[in-house]
Amino acid sequence: MLEEYRKHVAERAAEGIAPKPLDANQMAALVELLKNPPAGEEEFLLDLLTNRVPPGVDEAAYVKAGFLAAIAKGEAKSPLLTPEKAIELLGTMQGGYNIHPLIDALDDAKLAPIAAKALSHTLLMFDNFYDVEEKAKAGNEYAKQVMQSWADAEWFLNRPALAEKLTVTVFKVTGETNTDDLSPAPDAWSRPDIPLHALAMLKNAREGIEPDQPGVVGPIKQIEALQQKGFPLAYVGDVVGTGSSRKSATNSVLWFMGDDIPHVPNKRGGGLCLGGKIAPIFFNTMEDAGALPIEVDVSNLNMGDVIDVYPYKGEVRNHETGELLATFELKTDVLIDEVRAGGRIPLIIGRGLTTKAREALGLPHSDVFRQAKDVAESDRGFSLAQKMVGRACGVKGIRPGAYCEPKMTSVGSQDTTGPMTRDELKDLACLGFSADLVMQSFCHTAAYPKPVDVNTHHTLPDFIMNRGGVSLRPGDGVIHSWLNRMLLPDTVGTGGDSHTRFPIGISFPAGSGLVAFAAATGVMPLDMPESVLVRFKGKMQPGITLRDLVHAIPLYAIKQGLLTVEKKGKKNIFSGRILEIEGLPDLKVEQAFELTDASAERSAAGCTIKLNKEPIIEYLNSNIVLLKWMIAEGYGDRRTLERRIQGMEKWLANPELLEADADAEYAAVIDIDLADIKEPILCAPNDPDDARPLSAVQGEKIDEVFIGSCMTNIGHFRAAGKLLDAHKGQLPTRLWVAPPTRMDAAQLTEEGYYSVFGKSGARIEIPGCSLCMGNQARVADGATVVSTSTRNFPNRLGTGANVFLASAELAAVAALIGKLPTPEEYQTYVAQVDKTAVDTYRYLNFNQLSQYTEKADGVIFQTAV
């Protein structure tokens, strides 16, 4: 084992990275070596045991905790470990498999003082809290000490407070840094391996950034040169962290700019991030990791500057001269406590533990922690989002700025973030989900899996289902197209994908750490954002699609001066706020998702859309049959699926919807008259904010076209199919087609559309994300593309690609003629589709499809109603 491990260490060192943590097999071999250590290896073996094993409920942690417990009880022997040392090491494992041995040790006079000290600083107690409380009530003095320590918040007060002054060297990335820059999609397979994945950060050359190997390895030498100044680095940018929810972006930044976490291999916390604008999901993920994110004017900060940041005073000064460079205000003073606690999640768990201990001891509420500012009382009404979050908190509504912890009814996880979520769940010692429904998909890696992806496909489903979650299968399709069909109206949820944007209810997408917390605990921390209201009125004009309305939102915001495309001094009214949409109440739920989904591109924290009851009733009746069909097909966890079906049936028995109050307050209101939108609206390369009418970009030569992603539904493929079917001869473009789900693919096949796609020469992908994320298949380098996908960041769909975002209808026309049409040409083509619109835009009602109803009708529930 040692020979193999040292070989691995040498291989990793050649890449300039730390070795991987020990796995369960290596840990088992280490146990045998510790029992009979080879001469001269003693110190090395102890270091491996102490510092190179993941904490929580990792498989290796299970072996480690079992061995240390046996040493503590005298059931195993090692010349390197005393029972006292074993208890001390158990105390470094954070939670999970180490807890019971520590609690047992409270009854051993020799070990109890060490165990009590360890438990005093262990936060992940969950129901084991009551075991300690029981011992304390029975008179165990050490258990009493632990309870008092928790009540006094010693776990928090013994950690260093945030310093008055932070001296750092500026690592500045000008313009916008999106999460694809920090965690490139083609490298998604390596995300759980933080040191390896971090090598790809900023691997594409850009102003001021010098990658070691462009397109492969980021600016490691540049970072190391700045570190020679002797101070930690701070990540600084005009706009930071837009785009996907990937926690790997934060992991990579902190790998170079954060601090080691004692006894936790290959993970870092802390760090400082300064941005003119910091995207909300990235901001939250930084908070969760114990970093200090600050929104501040960075125009006076340059690469390599040494600066002093005063977090309490809200000042940034030149380190040498003391010149004032910028002022700021922390988003919330609670950030100061979050940094001290090692992150927002440890703070929440720790505060909860302190509160529980004080209640058990009959003590008043602790005054140790900073509280979120009280929100001013208001006699105004609540918006729809404020009412939804309020209901999830057991109150009528939640005002903007208020801190709350809403109940998580639905949680989603996908396969490029799922392995990180699994690691976070292990770190949280989670063996069962508290959220009502947790769903895992395999949509980003199913098409062209690497061996590491195949391993994920084999291992992640059982991990999720064993904890009571629902696991999809590779080839089933896109996370959102499935999760939407499992939702309950007016409820709150989250997901480890920035496009988790519920069309019924509301969701606040998050990084893997927060998603794991929400799944494990059933709640999620939220500083309630303000809302921006977008009101549509009037009638849609001929040839105009919902995708055009999606793009009308940034276009009209630009017209009102509420959004700028320029990154320096970026204005974005939607950033960090909730987008609330009204005026389209009769949309089908599948259509409504097109609008809520795109709130991700606005950097909005969440989105609601006001719908009438009828489309929601239709949707739920269909979804009940789909979920029963899943049970018949052997999907699990069965109890969770049955419980969700019962939840839908309960709502249908009394279908009431929350509504915004007429006098609700909004940060801004954008009115859009549908009569004014007479031509398609696209987003130009390479920025989803850069919305333009078709006439402004007409005639642009197009090389490739992609019709797919979570922004599409079956109607889009029928429309494209009808346009393609009328075309004779070869397409002048390369066309990619990827239906969102296996159900869409089956129905399109049955209706003959797959034959049409095949004849046209289209490349038909399996249901899933396909090109959208750019982590597997990609368009040709430098291609000009029309895509129905979610976002068009630089290099996302292909290296150097120029991507226009557009409707499926416009994309199909571009595929046919090899260029962007004029508005008149476009109208000529889509008139063909409009003639059969009733047939084209039919949606999947599973309760009307015999292949689903026949199986669903045979399902007998196994859980009590």
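Using the three backbone atoms N, Cα and C, a Cβ is placed for every residue, glycine included.
Modelled residues match the original; the substitutions are not represented.
Residues annotated as substrate binding site in Swiss-Prot, with experimental evidence given as evidence: ARG191, SER244, SER245, ARG246, GLN414, ASP415, THR416, SER498, ARG791, ARG796. ARG191 (substrate binding site) falls outside any helix or strand according to DSSP and counts as coil.
Per Swiss-Prot, [4Fe-4S] cluster binding site is recorded for CYS710, CYS769, CYS772. In this structure, CYS769 (mutagenesis position) belongs to neither helix nor strand by DSSP; it is coil. Within 10 Å of the C-beta of CYS769 (mutagenesis position) there are 34 other C-beta atoms, taking all protein chains into account.
Here the residue is the original one, but Swiss-Prot notes a mutagenesis experiment at this spot, CYS769 to Ser: Inhibits the dimer formation.
Closest by Cα distance to CYS772 ([4Fe-4S] cluster binding site), from the binding-site residues ARG191, SER245, GLN414, THR416, ARG791, is ARG791. On the backbone, the CA of ARG191 (substrate binding site) and the CA of CYS769 (mutagenesis position) stand 18 Å apart. Sequence-distant neighbours of SER245 (substrate binding site) (same chain, 6+ apart, CB under 8 A from its CB) are THR179, ILE281, THR285, THR417, GLY495, GLY496, ASP497, SER498, THR500, PRO509, ALA510, GLY511. With the fewest other C-beta atoms within 10 Å around its C-beta, CYS772 stands out among the binding-site residues CYS710, CYS772. Taking the Cβ of THR416 (substrate binding site) as reference, residues of its chain lying under 8 Å away and at least six apart in sequence are, in sequence order, ALA185, ALA188, ARG191, ARG246, HIS444, THR445, MET773, ASN775. In this structure, the CA atom of ARG791 (substrate binding site) is 11 Å away from the CA atom of CYS710 ([4Fe-4S] cluster binding site). For the pair formed by CYS710 ([4Fe-4S] cluster binding site) and CYS769 (mutagenesis position), distance between Cα atoms is given as 7 Å, rounded to the nearest Å.
Counting in whole angstrom, GLN414 (substrate binding site) lies 11 from CYS769 (mutagenesis position) by their C-alpha atoms. Sitting within 8 Å of the Cβ centre of CYS710, CYS769, CYS772, and not among those site residues for [4Fe-4S] cluster, are the Cβ atoms of CYS443, HIS444, VAL478, HIS499, GLY708, SER709, MET711, ALA738, PRO740, GLY768, SER770, MET773, SER789, THR790.
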